[in-house]
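Report on the following structure.
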Amino acid sequence: MGVTVIPRLLGLKDEKKIATTVGEARLSGINYRHPDSALVSYPVAAAAPLGRLPAGNYRIAIVGGGAGGIAALYELGRLAATLPAGSGIDVQIYEADPDSFLHDRPGIKAIKVRGLKAGRVSAALVHNGDPASGDTIYEVGAMRFPEIAGLTWHYASAAFGDAAPIKVFPNPGKVPTEFVFGNRVDRYVGSDPKDWEDPDSPTLKVLGVVAGGLVGNPQGENVAMYPIANVDPAKIAAILNAATPPADALERIQTKYWPEFIAQYDGLTLGAAVREIVTVAFEKGTLPPVDGVLDVDESISYYVELFGRFGFGTGGFKPLYNISLVEMMRLILWDYSNEYTLPVTENVEFIRNLFLKAQNVGAGKLVVQVRQERVANACHSGTASARAQLLSYDSHNAVHSEAYDFVILAVPHDQLTPIVSRSGFEHAASQNLGDAGLGLETHTYNQVYPPLLLSDSSPAANARIVTAIGQLHMARSSKVFATVKTAALDQPWVPQWRGEPIKAVVSDSGLAASYVVPSPIVEDGQAPEYSSLLASYTWEDDSTRLRHDFGLYPQNPATETGTADGMYRTMVNRAYRYVKYAGASNAQPWWFYQLLAEARTADRFVFDWTTNKTAGGFKLDMTGDHHQSNLCFRYHTHALAASLDNRFFIASDSYSHLGGWLEGAFMSALNAVAGLIVRANRGDVSALSTEARPLVIGLRPVVKVPAAELATSQ
């Protein structure tokens, strides 16, 4: 559910071979290194168990059954298999959501527009009265998977096998698409001018200008306006994705070039960068005046807003214009051409399969118990070798307290903040923890230390990580779905482009991006009878503007106070507008309004992440936020200071530099487990595999490592 940024989406349609299996996609992203951690390829680090644990029996908790938590479980399973006889790992997974796949029970799938969940990976099964034979699936979270997401495909390979088939996701621009912005209407597929209805479209021109200004050229002349180490970002992306780049080049990117770029541009918004690029292009004459009527300033603003709605062809970034250029550059450097769908009916199956594989690879030495409990507080408690403590409430609000050797907190930042902030930031002789403000029973702990312990003596150091987590920006996001007959696209009033009906719409109607996605539910090899109509996929302010129409949210089945039909009709109404197409003498009612109205009444559905318990869609850095995000990303390096005896680790896309993507959640899970291995081995990084060591020693430590412990951390 993250931000799709594909500068090459429209331009390189035929350059790269389309992957048809999980294994082919896995090879596409196996080498990629991110600029914040350029010294390590995460898929390579995860190719084998991350390291070894000392012999013994471990009791470990994972809080959260989403992608980060289950990936951490899988890695713990591989570690368990390496333990000697008589040793093992007992994992307790805390997951409060009754609809989680971890609590799968008869009846859940029978709920009309709700399905099983794996954290924010969730789907809604749509059926016409018979849940055993669904009509289509609404992929609420995690609906598409970039080819360069090497760790995602690594785990997909574990879950499904390399031979499992995959399909290209029908992104705007990959399928015939219509773009509507003010008086501007474009139909296109790809970015070759001959594949645009208007080869001289200002939309296509501003796309090329902004892509060049932000990305530049992979070879030849440097043209980007925001270079990294005086070269185009496209050239840096090529190094990061090379199979065998020079080690010194990667080190320079991570330790010099990328930090310099951050220092220079972390205070610059994406919107300001786009305006500067457009202004320079206009002054050079690359972009002409608009209609010869608007003056210079208004022409520049027109182009800035035009790109703001169009983006790189998959939907605009205007709602994200306040994010930092640094955050956008991370996504630009994550350079790819295609996104795919998985070989599943619903994407929750990916996480469920990985959960089952974790227990298989554990070779009988991994024991897993799932607890349907809500974790309210965490702390260290006890005298010497203080153990990690979790206080939780079950579905009847009975209080429970458990001690663990280690805890991985695998929940988004808005959920984590109250869990880790209640016990304060320094040692206390005794504390009463729990949700006393809700009138619930509490529990008394003695000799209490903060859960995210970074110092024995500095409350400010301990507060720093908690406040950093609390200040991360959570982007607002929402989706509105409906079900249509696939044959509806064959009606004569649905326009065609290049011999196919329009299947994606990007517009300023308030709906933002709209997709028609064929159902994964098919019979006897026939074409799917139904398709999911993602009527609206919005971010930030676009999402906020729709919220008053959502009725009973975040999930909107029919109720007495607000019906799904009433909610959906407001979406249809937004598309009722007059549009004038090229060559037409008059504006006519927009055909898309008619397609939206074709949807089945019973299956209209909205999911708004901001009003969901996750409190938002995905982490995204605003200007200045890099310093919070990066501290969270490096948090696991506290394990190098074994004498600190911190037993907590964090794992979520929120604590990565790829907020909203499974790849970010998986990366943070690897970080957490690598840190756990080092901590279990008293700071000895040689316990990690050679490939996994940069996960810890390749990053700047979040704590000062005492001189006596420094040798083992080298």
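Cβ atoms here come from the backbone N, Cα and C positions, even for glycine.
Model, not experiment: these values are computed from the prediction.
In this view, A142 (FAD binding site) is surrounded by 26 other Cβ atoms within 10 Å of its Cβ, with every protein chain counted. Swiss-Prot lists G2, G68, 95-96, R120, 141-144, V375, 652-653, 660-662 with the feature FAD binding site.
Record note (Swiss-Prot), mutagenesis M143 to A: Reduces catalytic efficiency 10-fold. The unchanged residue is displayed. Following the DSSP three-state reduction, the secondary structure of M143 (mutagenesis position) is coil. Just so you know, the Cβ of M143 (mutagenesis position) picks up 22 other Cβ atoms within 10 Å once every protein chain is counted.
Experimental mutagenesis at this site is recorded by Swiss-Prot as R144 to A, annotated: Abolishes catalytic activity. Counting every protein chain shown, the Cβ of R144 (mutagenesis position) has 22 other Cβ atoms within 10 Å.
For the mutagenesis experiment R144 to K, the note given by Swiss-Prot reads: Reduces catalytic activity 400-fold.
Swiss-Prot lists R144, Y537, G660 with the feature substrate binding site. Its own atom aside, the Cβ of G660 (FAD binding site) has 28 Cβ atoms within 10 angstroms in the protein chains shown. Annotation note: G660 (FAD binding site) sits in a coil segment as assigned by DSSP.
According to Swiss-Prot, the mutagenesis experiment K479 to A carries the following note: Reduces catalytic efficiency 200-fold. On its own chain, K479 (mutagenesis position) has Y138, V140, L534, S536, Y537, T538, V606, F607 as residues at least 6 apart in sequence with a Cβ closer than 8 Å to its own Cβ.
Swiss-Prot gives this note for the published mutagenesis Y537 to A: Abolishes catalytic activity. In this structure, Y537 (mutagenesis position) is part of a beta strand by DSSP.
Under the heading of mutagenesis, Swiss-Prot lists Y537 to F and annotates it as follows: Reduces catalytic activity 17-fold. Its Cβ placed at the centre, Y537 (mutagenesis position) has 21 other Cβ atoms within 10 Å.
In this structure, the CA atom of S652 (FAD binding site) is 18 Å away from the CA atom of R144 (mutagenesis position). For the binding-site residues shown (E95, R120, S652), fewest C-beta neighbours within 10 angstroms: R120.
Taking the C-alpha positions, the distance from R144 (mutagenesis position) to L662 (FAD binding site) comes to 10 Å. Across R144, Y537, G660, which the record gives as binding substrate, the greatest C-alpha separation is 14 Å. Around L662 (FAD binding site), taking its Cβ as the centre, 30 other Cβ atoms fall within 10 Å, counting all chains.
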